[in-house]
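One structure is given here, and the rest of the page talks about it.
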Amino acid sequence: MADRVMCQELATPGSHYRRPKTGVPSTNVVYANGGGSWRAAPRQTQRLPRQTVQQYATGTPATGSAGRHSGRAFATAGATEEQTVEFNGAAVMGLPATPRTTKQARNKSEEAINDLLTRIPDIGKLFDVHSRIGNGTFSTVLLGTLRRESHLPDSLRRKFAIKHHIPTSHPDRIMKELQCMTKMGGKENVVGIHCCMRYDASAAFVMPFMAHDRFQDFYTRMDVPEIRQYMRNLLVALRHVHKFDVIHRDVKPSNFLYNRRRREFLLVDFGLAQHVNPPAARSSGSAAAIAAANNKNNNNNNNNNSKRPRERESKGDVQQIALDAGLGGAVKRMRLHEESNKMPLKPVNDIAPSDAPEQSVDGSNHVQPQLVQQEQQQLQPQQQQQQQQQQQQSQQQQQPQQQSQQQHPQRQPQLAQMDQTASTPSGSKYNTNRNVSAAAANNAKCVCFANPSVCLNCLMKKEVHASRAGTPGYRPPEVLLKYPDQTTAVDVWAAGVIFLSIMSTVYPFFKAPNDFIALAEIVTIFGDQAIRKTALALDRMITLSQRSRPLNLRKLCLRFRYRSVFSDAKLLKSYESVDGSCEVCRNCDQYFFNCLCEDSDYLTEPLDAYECFPPSAYDLLDRLLEINPHKRITAEEALKHPFFTAAEEAEQTEQDQLANGTPRKMRRQRYQSHRTVAASQEQVKQQVALDLQQAAINKL
């Protein structure tokens, strides 16, 4: 029996979903093709048999030829066409028409619909599923409408995005995404959820549908006011998510939907979302961990006398352990002796105190039988003789060492090291002391650099567990460096990368196949010193093959934005020398007149004529892309940046001027100003007369 949770809003016919209000009121001015006013084409009506609907919705945008043409279809959203679509024998009237799709795309859409209806049969009882509108690694998004609203016209029918999770998705992943949308969704540009349906191992989310533009279709056509509105709404959504101490972890243009005509925004896809502890809880937790570690060290020091260091056990001790455990065979003694010579790869737990019941080699606790006790009493004289022989042998070995120390005092440090290695079992050169704390092992200096083997210090270190989830190209340096204590600054870096792509008109800006190349790309832009300092602050070590100076973000954005101008052959010819060569900067690998370095010594081509962004935009970009996550600006602080606040004040002033700019109000203002000036002149005359009278009185 399917577990089904339905909202009353869906169950009630005729009720309609109201789109969530954005953080910023929408404006009436809508830009098409970079500017101007929006004009819709005249409405046309025709009937197209068996046409698959391709619309934008929450999730990954459609790929292939369907994805390329769908942007054009939405660009003329006013010219919607009515059609008849047939799915599984059911005809749906009045859906918006789109260009024809290929046979392969149609087959994939039908396969996705059949898979959804097969795995969750109750979906077909409530919804008419029309087409696949997006797919990802862990889910597929389909377009659906309510069956009970099939009699309504297209303008009154509600559309839903049905996200079908693949059966192999982990339940925790589905639960986290459901919790995020339930707690945070439906406001502040964050996607909400209507209901969740489950059948056996399959689950589906029913979410509001929002038609949107593809990022690659509009990011080069946005002007400064539209860029400001886009980034403001993105930061509004991130601020709302971060209030719940949640990291989205997958902020990118395809997950931040934007309807350019209606100026609507929506942050979707919380499949990688992660809850983090607030800063106060993290600091208290770390303090508690330090206190617990200190208590453990104190207990270890107090129980040193009661513990039995395994690395100092001799052959006689190994035999004694075997006898205590009831294992007196020669085979067991040989096996124990071989195990005592093995080197541990990782630190193990401390040995239990002596007051605990004695354990056998296999770890079992039991009482010694009487026969074993009798054998122990018989073997005690033999054991004493063996111990005396071992002491005599050790004294004989120490005598020549003392003589050599007197003859060669310079070799004393080397002999001290030899004594330390001799104290380990079987004379091994590795330190096998298992009571070394984990902190000491992690802080130990590595000695295996540029060697063909791995040192024990590296083997004794704890494994680093750091989340690396996210889309390549949008992951910050702390994720690439595997820093375990990651915060919501991860999403702020991704927002900065989106801002950089818009300002430079380069999408995607970072594109690396692995983490090492991704770090190299960041080093190329921000320099090696910033990465080294950040790695040191995060207690990470990074090795770079060469040094690199940082680049100027303003030069970078304008050079890319007007790449056709600065890469013109005529411009290059004007800077060439007599022999036809042109000097190239060694750091940024650009011609000297196009040098992008922050501290460039070259006389570069002026950029003031091509400037299109205010200085506050570059300052905000620099703070969003701060390498050190502890110094990076938050979403709430970014919304208070002058790039947004100065524009809001200017807009408010313009609105006040427009409100007070009617002819009647202007005439009233001129009349009031004239009366004020006339009154002020009369007051001046009266004051002058009073001053003259006062002067005459003083003379008398």
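Cβ atoms are placed via backbone N, Cα and C, with glycine included.
As given in Swiss-Prot:
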type: ACT_SITE; residues: ASP250; note: active site, proton acceptor
type: BINDING; residues: ILE133, GLY134, ASN135, GLY136, THR137, PHE138, SER139, THR140, VAL141, LYS163; note: ATP binding site
type: DOMAIN; residues: 127-644; note: domain 'Protein kinase'
type: MUTAGEN; residues: ASP269 to Asn; note: Non-functional, probably due to disruption of kinase activity
Check: Which residue, of the recorded positions ASP250, ASP269, has its CB surrounded by the fewest other CB atoms within 10 A?
Finding: ASP250
Note to self: Checking the contact step here: among the recorded positions ILE133, THR137, VAL141, ASP250, which have a Cα within 10 Å of the Cα of ASP269 (mutagenesis position)?
What the structure shows: ASP250
Next item on the list: Grab the ATP binding residues from the record (ILE133, GLY134, ASN135, GLY136, THR137, PHE138, SER139, THR140, VAL141, LYS163) and give me their largest CA-CA distance in Å.
Entry: 15
Next item on the list: Determine the most Cβ-crowded residue among the binding-site residues ILE133, VAL141, using a 10 Å radius around each Cβ and all protein chains in the structure.
Entry: ILE133
Margin query: For the C-alpha pair, I'd like the distance in angstrom between ASN135 (ATP binding site) and the residue listed as 'active site, proton acceptor', rounded off.
Written below: 15
Check: Cα of VAL141 (ATP binding site) to Cα of ASP250 (active site, proton acceptor): how many Å, rounded?
Finding: 17
Next item on the list: Look at each of the binding-site residues, ASN135, THR137, SER139, and point out the one with the fewest other Cβ atoms around it within 10 Å.
Entry: THR137
Margin query: Across the domain 'Protein kinase' (127-644), what does the mean pLDDT come to, as a whole number?
Written below: 78
